[in-house]
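Asker: This structure is in structure tokens; I'll ask about it shortly.
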Amino acid sequence: MPGTPQKNKRSASISVSPAKKTEEKEIIQNDSKAILSKQTKRKKKYAFAPINNLNGKNTKVSNASVLKSIAVSQVRNTSRTKDINKAVSKSVKQLPNSQVKPKREMSNLSRHHDFTQDEDGPMEEVIWKYSPLQRDMSDKTTSAAEYSDDYEDVQNPSSTPIVPNRLKTVLSFTNIQVPNADVNQLIQENGNEQVRPKPAEISTRESLRNIDDILDDIEGDLTIKPTITKFSDLPSSPIKAPNVEKKAEVNAEEVDKMDSTGDSNDGDDSLIDILTQKYVEKRKSESQITIQGNTNQKSGAQESCGKNDNTKSRGEIEDHENVDNQAKTGNAFYENEEDSNCQRIKKNEKIEYNSSDEFSDDSLIELLNETQTQVEPNTIEQDLDKVEKMVSDDLRIATDSTLSAYALRAKSGAPRDGVVRLVIVSLRSVELPKIGTQKILECIDGKGEQSSVVVRHPWVYLEFEVGDVIHIIEGKNIENKRLLSDDKNPKTQLANDNLLVLNPDVLFSATSVGSSVGCLRRSILQMQFQDPRGEPSLVMTLGNIVHELLQDSIKYKLSHNKISMEIIIQKLDSLLETYSFSIIICNEEIQYVKELVMKEHAENILYFVNKFVSKSNYGCYTSISGTRRTQPISISNVIDIEENIWSPIYGLKGFLDATVEANVENNKKHIVPLEVKTGKSRSVSYEVQGLIYTLLLNDRYEIPIEFFLLYFTRDKNMTKFPSVLHSIKHILMSRNRMSMNFKHQLQEVFGQAQSRFELPPLLRDSSCDSCFIKESCMVLNKLLEDGTPEESGLVEGEFEILTNHLSQNLANYKEFFTKYNDLITKEESSITCVNKELFLLDGSTRESRSGRCLSGLVVSEVVEHEKTEGAYIYCFSRRRNDNNSQSMLSSQIAANDFVIISDEEGHFCLCQGRVQFINPAKIGISVKRKLLNNRLLDKEKGVTTIQSVVESELEQSSLIATQNLVTYRIDKNDIQQSLSLARFNLLSLFLPAVSPGVDIVDERSKLCRKTKRSDGGNEILRSLLVDNRAPKFRDANDDPVIPYKLSKDTTLNLNQKEAIDKVMRAEDYALILGMPGTGKTTVIAEIIKILVSEGKRVLLTSYTHSAVDNILIKLRNTNISIMRLGMKHKVHPDTQKYVPNYASVKSYNDYLSKINSTSVVATTCLGINDILFTLNEKDFDYVILDEASQISMPVALGPLRYGNRFIMVGDHYQLPPLVKNDAARLGGLEESLFKTFCEKHPESVAELTLQYRMCGDIVTLSNFLIYDNKLKCGNNEVFAQSLELPMPEALSRYRNESANSKQWLEDILEPTRKVVFLNYDNCPDIIEQSEKDNITNHGEAELTLQCVEGMLLSGVPCEDIGVMTLYRAQLRLLKKIFNKNVYDGLEILTADQFQGRDKKCIIISMVRRNSQLNGGALLKELRRVNVAMTRAKSKLIIIGSKSTIGSVPEIKSFVNLLEERNWVYTMCKDALYKYKFPDRSNAIDEARKGCGKRTGAKPITSKSKFVSDKPIIKEILQEYES
């Protein structure tokens, strides 16, 4: 494996902070050999040396269990441990000479962020890598909100959520190494590349060009490209990359001279050494420049740049100022620019041209060779010019199109000063003496302007690709804002403080980036594979309690002179009551937890709050990290608690424990983050998180954040951590490296080609032995990376234990996993790529495009929420001067929707809330934040004041004035989560299995429990699905697996009885294919009754809550014990009694008894992360999966893991799983597990064909479309049913006699007409309207309204009518039309939403009618049409254009059937005006009203410019004017 040269050898690798002088080499060499000589098996755990308390003495490593510190001076003379391993094993290599670089000075970064100078940096630290014997739990990690059953709860998760007990934090520091790269090899490879510059315009040449040159241009340089070292092959930090040469060699005199100055790093390097495992080595001498071409270009632009034979040595380039000046023009370090083939990329030279097959043929060369003597040279030259011009024109067109797309991608919804957003259009790599590797990125901005960005150490180690988005946060130390490096300004000696963020539109949490420091692979796997199995953790629960106790205590102290222990105990008791259930499921007593908090935290919190939460900093001495100094710092105010900040500038997000105002020396106030930790461990990830919080605050408030405060509740004092430029750079490097694994979430993947799923390399460290995701990591290593025991780094035999089960069918397993993992990734790209729209579109643009946003808002009123303590209702209205604003009802935001509130200056997610009400002029949002805008800018004084959200003293009038210093936007919170749960479900097929019933002891709680099959991999499903093992059934002559007897008076038909018998004889699984209306729910309820009567436990699950509840409603009159998991407001009122109430649970045994005695547990497929599934003593005997044909295979695998046998019920002739990505759909993701098993093993299927829903005519349609006459009516009564009209004569009163049209409404409502296609081809006024992706048809909406009005006036109840459409824009229009009390009970849904439901009468609006006869793509899916038709019981009315709908080939024969049966009713020209119903016009007007007259403004007409792109409003105005 790249970067993992060791084989089962371990060393105690070290991370050191720079400090003092270089000393003798021999000592550390001997120590390294001693370490290497140790055996792999460790007899004693390593102890953790104290931090910030180490002296730089010459201390050798002893064999004691505690590894003592080694002086930094000794460590500096060592090479990396893995190089020593090679040296020892081969006994041929010598350690490289060390190098000490001159000390750098630190400078402030930019207006966005100020960084502290060297005096606040740490002194000397030596930290040993170790593997703790017991799990070392962090006190604060972020739980995944995705797939949470209650979406509301995940909108504002705590920064200290409960984390599964088995997930443990392992402190480890990476020390990854790759073999040295041979620079000569790079030069040789580049020399083989034929590359030429292409001019911007091709004109007649003065002389004949070589035909090879022309062919090369035509073919697009189809030569072998030099390879760029993959990032996975690089070390964990750029500092230690051995294949890239370092700065100039330092001679002995310079070393002696610099001994007194220490290392060159700026400020605090304790974090940097952990991030980078820093080392220095002697650089090879180099006299030539190596230029690498880009090999990673995805599309469009590609630059060709080659090496001239006459390339001159640039060893003389030493002047950094000269280098910087050259870089500004994009021509830095080019060889002999007048004569070199490597020239600067022109605007039109960045597209890769793939020639056709004929251009690749040699026939053109042969032809030219044969005719060369017969044709005049100028004729050949003219012909060649024509070819070149043709190619050039094609290139220019393609390039312009690509560049336009890139420029669009580079636009930002809210540009910021000092932040530049660019898209890479081409790139190249250059090897320079005394500089090392340099990459030159040709970029384009949102205005279409191109520029060059020069990237050096450390940013050069990122794998840039064409099309990547970068943010440059401009600093102030270097004049060239397009140079990203560690170089110093030669005049001021200040370090380059420009920062780079790669793929900034993916936001990573501070916790994720912090954990990546120890192991990048582990962090990536946790994010991409969400394991729903978790165990309760007392440590996490305790951390939550202590966090909230400290936060409450701080808030109390702000308004009181002192806090007493009595107050703390009072607050603690309240918190213990809140967390009582969490404590109980940890098998602990509440009193014990209280004593623990009082013993280990309460006294410290009391001392800390009384001493440090004070207006004055007198006596509040705070230690400064990395130094022996202290500084008076107090917390004079608290700005916010649990502040949630999203930063699309830095590509980061996080919850801050507290944002505080710190009073430092000379009463200078600073806004800084206060990070609270409650555990015993001291992890470098805490420092990473804290520094990330400084960046987040810098983005939110646009002020310098110079440090952060860290407080451990087990201590009485806090520590100040200065914000250091070098540390910030490497934290962003870690974040940027993570982003490369999630690029698919930014752009939708369209191609069907399978992409490679790459992971960071194995850490191969001692911490791997106790890693909580070791099984997943090694299985993936085997499936994706052809892993071997030697490369795993695990103790001997362990890799085989974890992966040997894959050997029996490894090739098939690899193919299966790779295929479906790729399909999940493609689908994930389509789901998540829309997330960035929130950041990249300004509010008005997003509102006009999609309606998912309301823009230009101001606060009109703020009131406290009457029902929810600590909540407020913010009322928003449009700006007063905005006369052109649309009605808020025109948006897609509705009551009870979750929304995100941001300001229009680029500060996103100020808070999240739920819509309380919305009307044309106002919208009310319930939030838990008192102030939205607490940033007050005095432009005259140039001072920014930050108001406290916790203790705001503003009056109502001042509050609103303060809030309206900015304008707001409200976005519908449809941020899509990744498919990490589905990806883990797929992986679980290949994890090692666990034998059930084995006694195991939990290492933390010491409790003994028996294993369950669900604790390991899903071996049974793997054999059935991947190995294609056929399911087994008991023979009809044998007794069934589950003995049963049906009652004599049962109403079940023969089909249903056969289906039940199939289930009871199944040894693995059974499938029930239930056609529409055939009683699937009844059969499932009967099966549950039989299984429970035989003592079996059942897990009932489906994709939707309604499907689960429909089955439970049929069981409500039984004595079966049922537990319905889910939030009450999502559960049907009739089944809410089954939602568990744990108030009666007083102990851990009470809880176990309650869940283990429950016969039926019901939940959705995505609700399987409940703690019940972990604490269950046994898995379920049966899992019943309803709606199985609508669930994609990876999602269905989740609940099936928890049962010994399973039953799937569905109909794959109805709606398939919803798949957004076309490539994923065509690749097979749309094929459900139900359909797969139906087709592979039809003997496992029981069909239900007798239906009791639809009349005979409607069944005819369904049989014609799908079922080939298999579907039958259950009895004659069902066959002959019709829609009854109690008062049909009422319609005559509403006829418009002036209209010549016949009384079409009475005709189509005639009860004998059970299927009607209402064809309006003769009505010219009815035509579709298309606005971007929104397709509506107002004429059809009016016809639908008249049909509903006609039925209501004829006596048909609203509850018996359903309105359906296939288009969501039409759905919104219909809902607005019927938004009146008189239509209560009328359901208006899409075909997908109507699945599983039925009505006596269904009206379908087909929408499409246009002159092009384009019927659209939705009708091509016959399964969707089938669902639409089969929702009706006794009457089906289809409103559409026969000519347009009939143009769809897939549906043409269906239209012909309607004509043959005389079911098409063609309307007359003026049919729209035949009836006039009461309040009809008012309903339409209110639904469509998008604007009204404004006082003092010119009236808007249908010819106004304002409505030119608003066809709905334009049509309304035309109706008014007519």
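Yeah, the Cβs are placed from backbone N, Cα and C, and that goes for glycine too.
Those substitutions? Not in this structure, it's all original residues.
Below, the features straight out of Swiss-Prot:
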{"type": "MUTAGEN", "residues": "T4 to A", "note": "Abolishes phosphorylation by CDK1, leading to a poor recruitment at double-strand. break (DSB) sites following DNA damage; when associated with A-17 and A-237"}
{"type": "MUTAGEN", "residues": "S17 to D", "note": "Mimics phosphorylation; restores nuclear localization and recruitment at double-strand. break (DSB) sites following DNA damage; when associated with D-237"}
{"type": "MUTAGEN", "residues": "S237 to A", "note": "Abolishes phosphorylation by CDK1, leading to a poor recruitment at double-strand. break (DSB) sites following DNA damage; when associated with A-4 and A-17"}
{"type": "MUTAGEN", "residues": "S237 to D", "note": "Mimics phosphorylation; restores nuclear localization and recruitment at double-strand. break (DSB) sites following DNA damage; when associated with D-17"}
{"type": "MUTAGEN", "residues": "P504 to S", "note": "In dna2-1; temperature-sensitive mutant unable to grow at 37 degrees Celsius, probably due to abolition of iron-sulfur-binding"}
{"type": "MUTAGEN", "residues": "C519 to A", "note": "Abolishes iron-sulfur-binding; when associated with A-768; A-771 and A-777. Impaired nuclease and ATPase activities; when associated with A-768"}
{"type": "BINDING", "residues": "C519, C768, C771, C777", "note": "[4Fe-4S] cluster binding site"}
{"type": "MUTAGEN", "residues": "E675 to A", "note": "Nuclease dead mutant. No helicase activity when the 5'-end of the substrate is blocked"}
{"type": "MUTAGEN", "residues": "K677 to R", "note": "Nuclease dead mutant. No helicase activity when the 5'-end of the substrate is blocked"}
{"type": "MUTAGEN", "residues": "C768 to A", "note": "Abolishes iron-sulfur-binding; when associated with A-519; A-771 and A-777. Impaired nuclease and ATPase activities; when associated with A-519"}
{"type": "MUTAGEN", "residues": "C771 to A", "note": "Abolishes iron-sulfur-binding; when associated with A-519; A-768 and A-777. Impaired nuclease and ATPase activities; when associated with A-777"}
{"type": "BINDING", "residues": "G1074, M1075, P1076, G1077, T1078, G1079, K1080, T1081", "note": "ATP binding site"}
Asker: According to DSSP, does T1078 (ATP binding site) sit in a helix, a strand, or coil?
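Answerer: Note: T1078 (ATP binding site) is coil by DSSP, not helix or strand.
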Asker: Of all the binding-site residues here, T1078, T1081, which one's CB has the most other CB atoms within 10 A?
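Answerer: That would be T1078, with the highest Cβ count within 10 Å.
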Asker: Report the nearest neighbour of E675 (mutagenesis position) in space among the binding-site residues M1075, T1078, K1080, T1081, comparing Cα positions.
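Answerer: So, of the listed binding-site residues, the one sitting closest to E675 (mutagenesis position) is T1081.
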Asker: Consider the recorded positions C519, C768, C771, C777 and say which one has the Cα lying nearest the Cα of K1080 (ATP binding site).
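Answerer: Comparing Cα positions, the candidate nearest K1080 (ATP binding site) turns out to be C777.
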Asker: Are there residues of the same chain, six or more positions away from P504 (mutagenesis position), whose CB falls under 8 angstroms from its CB, and which are they?
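Answerer: Counting only residues 6 or more apart in sequence, the Cβ neighbours of P504 (mutagenesis position) under 8 Å are R421, V469, I470, H471, P648, I649, Y650, G651.
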Asker: Around the ATP site formed by G1074, M1075, P1076, G1077, T1078, G1079, K1080, T1081, list the extra residues of the same chain whose Cβ is within 8 Å of the site's Cβ centroid.
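Answerer: Counting only non-site residues, the set is D1211, L1248, Q1251, R1253.
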Asker: When you measure from the Cβ of E675 (mutagenesis position), how many other Cβ atoms are you left with inside 10 Å?
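Answerer: Its Cβ shell of radius 10 Å holds 25 other Cβ atoms.
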Asker: For E675 (mutagenesis position), which of the three DSSP-derived states applies: helix, strand, or coil?
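Answerer: The residue in question, E675 (mutagenesis position), is strand (DSSP, three-state).
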Asker: Can you tell me how far the Cα of G1074 (ATP binding site) sits from the Cα of C777 ([4Fe-4S] cluster binding site), in Å?
Answerer: 41
Asker: Taking Cα atoms as reference points, rank the binding-site residues M1075, P1076, G1077, T1081 by distance from K677 (mutagenesis position) and give the first.
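Answerer: Given the candidates M1075, P1076, G1077, T1081, the nearest one is T1081.
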Asker: Other than its own, how many Cβ atoms are within 10 Å of the Cβ belonging to C771 (mutagenesis position)?
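Answerer: Taking every protein chain into account, the count is 23.
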Asker: With every protein chain in view, how many other Cβ atoms are within 10 Å of the Cβ of C519 (mutagenesis position)?
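Answerer: Taking all protein chains shown, C519 (mutagenesis position) has 26 Cβ neighbours within 10 Å.
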Asker: What is the separation, in Å, between the Cα atoms of G1077 (ATP binding site) and C777 ([4Fe-4S] cluster binding site)?
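Answerer: That comes out at 46 Å between the alpha carbons.
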Asker: C519 (mutagenesis position): which of the binding-site residues M1075, P1076, T1078, T1081 is the nearest Cα neighbour?
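Answerer: Looking at Cα distances from C519 (mutagenesis position), the smallest one goes to T1081.
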Asker: Of the recorded positions C768, C771, C777, which one has its Cα closest to the Cα of G1079 (ATP binding site)?
Answerer: C777
Asker: 10 Å Cβ neighbour count around P1076 (ATP binding site)?
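Answerer: Looking across every protein chain shown, the total is 26.
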Asker: As a test of the contact definition, list every same-chain residue at least 6 positions from C768 (mutagenesis position) whose Cβ is closer than 8 Å to its Cβ.
Answerer: L762, K774, C777, S792, G793, L794
Asker: Can you check which residue among the binding-site residues G1074, G1077, G1079 has the largest number of Cβ atoms within 10 Å of its own?
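Answerer: Counting Cβ neighbours within 10 Å, the top one is G1074.
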Asker: Rounded to a whole angstrom, what is the C-alpha distance between T1078 (ATP binding site) and C771 (mutagenesis position)?
Answerer: 51
Asker: With H, G and I counted as helix, E and B as strand and the rest as coil, say where DSSP puts C768 (mutagenesis position).
Answerer: helix
Asker: So how many other Cβ atoms are close to K1080 (ATP binding site), meaning within 10 Å of its Cβ?
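Answerer: So the number of other Cβ atoms within 10 Å of K1080 (ATP binding site) is 25.
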